[in-house]
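**Student:** Dropping the structure in here first, questions after.
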Amino acid sequence: MNFLSFKTTKHYHIFRYVNIRNDYRLLMIMIIGTVATGLVPAITSILTGRVFDLLSVFVANGSHQGLYSQLVQRSMAVMALGAASVPVMWLSLTSWMHIGERQGFRIRSQILEAYLEEKPMEWYDNNEKLLGDFTQINRCVEELRSSSAEASAITFQNLVAICALLGTSFYYSWSLTLIILCSSPIITFFAVVFSRMIHVYSEKENSETSKAAQLLTWSMNAAQLVRLYCTQRLERKKFKEIILNCNTFFIKSCFFVAANAGILRFLTLTMFVQGFWFGSAMIKKGKLNINDVITCFHSCIMLGSTLNNTLHQIVVLQKGGVAMEKIMTLLKDGSKRNPLNKTVAHQFPLDYATSDLTFANVSFSYPSRPSEAVLKNVSLNFSAGQFTFIVGKSGSGKSTLSNLLLRFYDGYNGSISINGHNIQTIDQKLLIENITVVEQRCTLFNDTLRKNILLGSTDSVRNADCSTNENRHLIKDACQMALLDRFILDLPDGLETLIGTGGVTLSGGQQQRVAIARAFIRDTPILFLDEAVSALDIVHRNLLMKAIRHWRKGKTTIILTHELSQIESDDYLYLMKEGEVVESGTQSELLADPTTTFSTWYHLQNDYSDAKTIVDTETEEKSIHTVESFNSQLETPKLGSCLSNLGYDETDQLSFYEAIYQKRSNVRTRRVKVEEENIGYALKQQKNTESSTGPQLLSIIQIIKRMIKSIRYKKILILGLLCSLIAGATNPVFSYTFSFLLEGIVPSTDGKTGSSHYLAKWSLLVLGVAAADGIFNFAKGFLLDCCSEYWVMDLRNEVMEKLTRKNMDWFSGENNKASEISALVLNDLRDLRSLVSEFLSAMTSFVTVSTIGLIWALVSGWKLSLVCISMFPLIIIFSAIYGGILQKCETDYKTSVAQLENCLYQIVTNIKTIKCLQAEFHFQLTYHDLKIKMQQIASKRAIATGFGISMTNMIVMCIQAIIYYYGLKLVMIHEYTSKEMFTTFTLLLFTIMSCTSLVSQIPDISRGQRAASWIYRILDEKHNTLEVENNNARTVGIAGHTYHGKEKKPIVSIQNLTFAYPSAPTAFVYKNMNFDMFCGQTLGIIGESGTGKSTLVLLLTKLYNCEVGKIKIDGTDVNDWNLTSLRKEISVVEQKPLLFNGTIRDNLTYGLQDEILEIEMYDALKYVGIHDFVISSPQGLDTRIDTTLLSGGQAQRLCIARALLRKSKILILDECTSALDSVSSSIINEIVKKGPPALLTMVITHSEQMMRSCNSIAVLKDGKVVERGNFDTLYNNRGELFQIVSNQSS
């Protein structure tokens, strides 16, 4: 057979990443060990022939005199060979696995480098299946590793063995060997044809799996949106359709795999028939003796067995080839090594601090949208050491400026220069070292808060000992400047608190403050702030802007903003519109001309009532004093007393840094105030009930029981197992008929061999048994593969169904990362297929063969059988020890793989932030540390696997040697005839082979065992992790006409509400809160950070349960509402807009149950002021959205339009204007002012303009409503609302 054809695909072979220079020692050991191991079967054949040659001597002499000693020596030679093969085979397999691991790590490093260094930003923009391909590529790495390790080891050992066996067979009789192997061309033909079909369908299955991974990852990342829009069924339906395609392609692949196996078994078993005829004739003619014939037959039998064993490995090699093709496509697709340094002329540092920054006639279109000009002949000049503002509508091209400045995109017209030097001639690393960009959509990583803050620093600071005074002061200054100090003091572990999954989830405002702290530590000459404080409340926003002005005095600072009040009179600004600069000048100059667009926008945003002119002088003075005393100690009532109130000042023995760095176990638990600008973002300290290593592994018996209980086609499973039983039974039957053929060529005492009639009869029987064997092996392989695939498909769908029913708190669990669950469901579950298709089959065959074979052997020759049976406890004990060791190794290995892939997932999903912060080295270091840990575990696994396989082989050869010795001895003492000996011997040999094939399944079983345990962990988790549905719940919607009468009744009523998050049960968000909301209200929910504004949305939509007190909607307790019916009545627009990579139409109609007219979509788009953007897009509503390139304002307005199209009775806007420009904000403000098409509109906001648009205000503080009324009244009362709006702190 052409083995190499199975290890190549196109130009990429699976050993592409073997480095001969570095691996030559390992390769030498591997080659020597492989050759030596491959020679073992041939040597065994020779030794076996020598053993049975004593039989012909005994028959010829009629006496056993002098034969015992030779029998002992020749039998023990087989045993000695088995013992000698242990270290050789162990070294060989271990070295092969090490080669595979080295290849795997090199490929992972190449993938890391490709993601971090080589892929341009346009590649990320164009890749719609980024996360799906990410999941798939991780599986490909593992398949390639497996194919170049265990599979290649076995294949090449078998290849050596085949060559050696052929050589041995040819040596003893070339003519007999050629006769036996005359059917090999047919075998090769079928193998090649079927392998090509397997390759085709494997590729198709991988492609569909990638789509499924993309969908699953998105649905987990957008879990809140999926629940609010009641699209769980839609997501499950889409997932089910993709998984069904995976199922179809895999089953077609299985058909060809099973057909190949069945035909190969039939042909290899039947190729001996012609050999027996020829061998018998040669013996009769005296041209061959029995030793020659037995040696040839044994060699060819082992050759056929070797080919059968290689078949499964060839399939693995094919998958490895497909995997390599996929990996190389990823590495080569769009990759440009150092793409932005092609014309580097100046790699010396410029004096950025005194350099002007200039955009000259710059025009640009994103590569993914070449027909849409984002910038049109833009010319800008940013003076060194000055503050410059850029304002403009959402989508006007403001954010694109920073992308071009940092050279994330190339191919623009015009020039960008620093101090006259074109940035194309400046090393990109130098640019990023001297320019910091803080994005509106800032990113935090799943790490400690300290590491997140230091991520913006130089490598020396980031990795330095944080106990040094210099770094302590650096952290302290950054936290104080970014207004983080009080928040950090309230965290459970201070700066060492884990952020993200498994730890604390920060709100949008807190994330932005961490991003500002990063920028402070970097302190680069040029700072680019892109809506960097938009998510903050008024108090923190204004304080932070003043702090930024103090910090950046004399440094080049460019601020992109929609908040025009941040611009001072002498600040220079540019106003952009539709990619062009339409106005420029200082604020005072532009305001002096009432015809300017800026003047119109400014007055539009600042068109307040006379109450706004009421300014508390004392408040202003405090604000000024705050900035002036920034470097010493913050003195505002909000922050200045933070340290002193807690007993920390400069004279304390416990410094501020120590207070926030260490967990304050001596401080009594108190309420943690958390900003809640985003729905569902609250402080949630995860309390894991499981260790980080995951759930306890289920036993094989438990998994099989659950499989049998849940498998879809039980009849097919039974039929498959029945075919497996019959296929298993054909082995001893074949052995039995085969023994008669052997008997036919052994000369009797009169020197005669079997007659032609005798050989013809048993030859036909052998052919019949071989045909039955091939048919039933095909049937059991195909049927069980189908059953296993349907089981896996059903498990995937069950998991998806469970994921869409999980409550929101579940997604913050440490073991519930989207990337990890996606890999588990789409990748690791493949390993579970082998439990049905291979383990159950092997177990059934083993039980059948053992039962039938051993009973038959006992009947045929009980003495020899009992000797063999006495060896079985050795196999059982060893299998148990080997299985236990390998199970731990496999579990640890998979866990380490998951950790490595989670690190890579963070890189892929946050690549722009990493590049902006020059954090590549940090992530490379983190990745390297995880890789070292994984290498250590992989090494242990390689040693354990090599040990297990080599010891199994030794045990088999030892048992074989004992059977040889005792069987021939029984013949020599006339207790057995040669026929009885051959019959018993072949039956026992096939039984042992079946047993060892079961042991060889242990690595696959261990992998499948882990996958099943983790999957059933998700399926079996406690009921409190699911959203609970009340069977008798209300399904009737809110009837609007019932609120038009004279009697005024609340549409929402909150009564004695007390609530704390399950993860922080002692930190009460609400304490006995009461208030009502009425039809026709546009109710503004106002409060400082941490007062529970967004938590109210979570309770109204029942994303969290209300257990103390009541929330009634339309007179019905939310706990008595049907979840879907309730959420259909409420539309929520989140602060962070969430869209998916699809058309504008698909995003607008997401979650809608009824058909909607196109004109209604356009009306909604006009309503929110984004109609022009949509109609100017290439395909209008059918234009595909690139979520990474839409501006925050554009995405937010699409989300508002989507919410309006739902026509819900209650509309909730959660900081929905934070990303909008003044014109767009005014449009939304006007909508709110006039009253959106809803019975009740709730507006959570920090914007004064939005507050004034509401006809009613509710102010929250300390878990209660402290003020109710309209804005003007509450403002003039100088109460809590006045303090929030005017920056006065209580």
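The backbone N, Cα and C atoms fix where each Cβ goes, glycine too.
For the mutagenesis result Gly392 to Val, the note given in Swiss-Prot is 0.8% mating activity. The ATP 1 binding site annotation in Swiss-Prot covers Gly392, Lys393, Ser394, Gly395, Ser396, Gly397, Lys398, Ser399. As a published mutagenesis entry, Lys398 to Ala appears in Swiss-Prot alongside the note: 25% mating activity. According to Swiss-Prot, the mutagenesis experiment Lys398 to Arg carries the following note: 1% mating activity. According to Swiss-Prot, the mutagenesis experiment Gly509 to Asp carries the following note: 0.5% mating activity. Residues or ranges marked as domain 'ABC transmembrane type-1 2' in Swiss-Prot (evidence: sequence analysis): 717-1007. Marked as domain 'ABC transporter 2' by Swiss-Prot: 1052-1287. Swiss-Prot lists Gly1087, Glu1088, Ser1089, Gly1090, Thr1091, Gly1092, Lys1093, Ser1094 with the feature ATP 2 binding site, giving sequence analysis as the kind of evidence. Annotation of the mutagenesis experiment Lys1093 to Ala in Swiss-Prot: 26% mating activity. According to Swiss-Prot, the experimentally introduced change Gly1193 to Asp is described as follows: 6% mating activity.
Each of the listed features needs to be described in terms of its position in the shown structure.
**Tutor:** DSSP assigns Gly392 (mutagenesis position) to a strand segment in the three-state reduction. Cβ environment of Gly392 (mutagenesis position): Lys398, Leu575, Met576, Lys577, Asp1221 lie under 8 Å away, each six or more residues apart in the same chain.
Cβ contacts within 10 Å of Ser396 (ATP 1 binding site), excluding its own Cβ and spanning all protein chains shown: 25.
Counting every protein chain shown, 26 other Cβ atoms lie within 10 Å of the Cβ of Lys398 (mutagenesis position). When secondary structure is read from DSSP and collapsed to three states, Lys398 (mutagenesis position) falls in the helix class.
Summarising the environment of Gly509 (mutagenesis position), the number of other Cβ atoms within 10 Å of its Cβ, over all protein chains shown, is 29.
Following the DSSP three-state reduction, the secondary structure of Lys1093 (mutagenesis position) is helix.
Gly1193 (mutagenesis position) counts 29 other C-beta atoms within 10 Å of its own C-beta, drawing on all protein chains shown. Under the three-state DSSP scheme, Gly1193 (mutagenesis position) falls in the helix class.
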**Student:** 10 Å Cβ neighbour count around Ser394 (ATP 1 binding site)?
**Tutor:** 25
**Student:** Taking the domain 'ABC transporter 2' (1052-1287) alone, what is its mean pLDDT?
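**Tutor:** Overall, the domain 'ABC transporter 2' (1052-1287) comes to a mean pLDDT of 86.
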**Student:** Tell me, which recorded positions from Lys393, Ser394, Gly395, Ser396, Gly509, Lys1093 are within 10 Å of Gly1087 (ATP 2 binding site) if we use the C-alpha atoms?
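**Tutor:** Cα within 10 Å of Gly1087 (ATP 2 binding site): Lys1093.
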**Student:** Near the ATP 1 site, what residues other than Gly392, Lys393, Ser394, Gly395, Ser396, Gly397, Lys398, Ser399 in the same chain have a C-beta no further than 8 Å from the centroid of the listed C-beta atoms?
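**Tutor:** Neighbours found: Met576, Ser1191, Gly1193, Asp1221.
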**Student:** What is the total of other Cβ atoms whose distance to the Cβ of Gly1087 (ATP 2 binding site) is within 10 Å?
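**Tutor:** If we count other Cβ atoms within 10 Å of Gly1087 (ATP 2 binding site), we arrive at 24.
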**Student:** Which of the three DSSP states, helix, strand or coil, fits Gly1087 (ATP 2 binding site)?
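**Tutor:** The residue in question, Gly1087 (ATP 2 binding site), is strand (DSSP, three-state).
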**Student:** Out of Gly509, Glu1088, Gly1092, Gly1193, the recorded positions in the record, which is closest to Ser396 (ATP 1 binding site) when you go by Cα distance?
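**Tutor:** That would be Gly1193, the closest of Gly509, Glu1088, Gly1092, Gly1193 to Ser396 (ATP 1 binding site).
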**Student:** Are there recorded positions among Lys393, Ser394, Gly395, Gly397, Glu1088, Lys1093 that sit within 10 Å of Gly1193 (mutagenesis position), Cα to Cα? If so, list them; otherwise say none.
**Tutor:** Lys393, Ser394, Gly395
**Student:** Give the helix, strand or coil assignment DSSP yields for Gly509 (mutagenesis position).
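**Tutor:** Reduced to three states, the DSSP call for Gly509 (mutagenesis position) is helix.
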**Student:** Determine the minimum-neighbour residue: among Lys393, Lys1093, listed as recorded positions, which Cβ has the fewest other Cβ atoms within 10 angstroms?
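**Tutor:** With the recorded positions Lys393, Lys1093, fewest surrounding Cβ atoms within 10 Å: Lys393.
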**Student:** I'm trying to understand the geometry here, so how far is the Cα atom of Lys393 (ATP 1 binding site) from the Cα atom of Gly509 (mutagenesis position), in Å to the nearest whole number?
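**Tutor:** Approximately 22 Å lies between the Cα of Lys393 (ATP 1 binding site) and that of Gly509 (mutagenesis position).
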**Student:** If you measure from the C-alpha of Ser1089 (ATP 2 binding site), which of the binding-site residues Ser394, Gly395, Gly397, Ser399 fall inside 10 Å?
**Tutor:** none
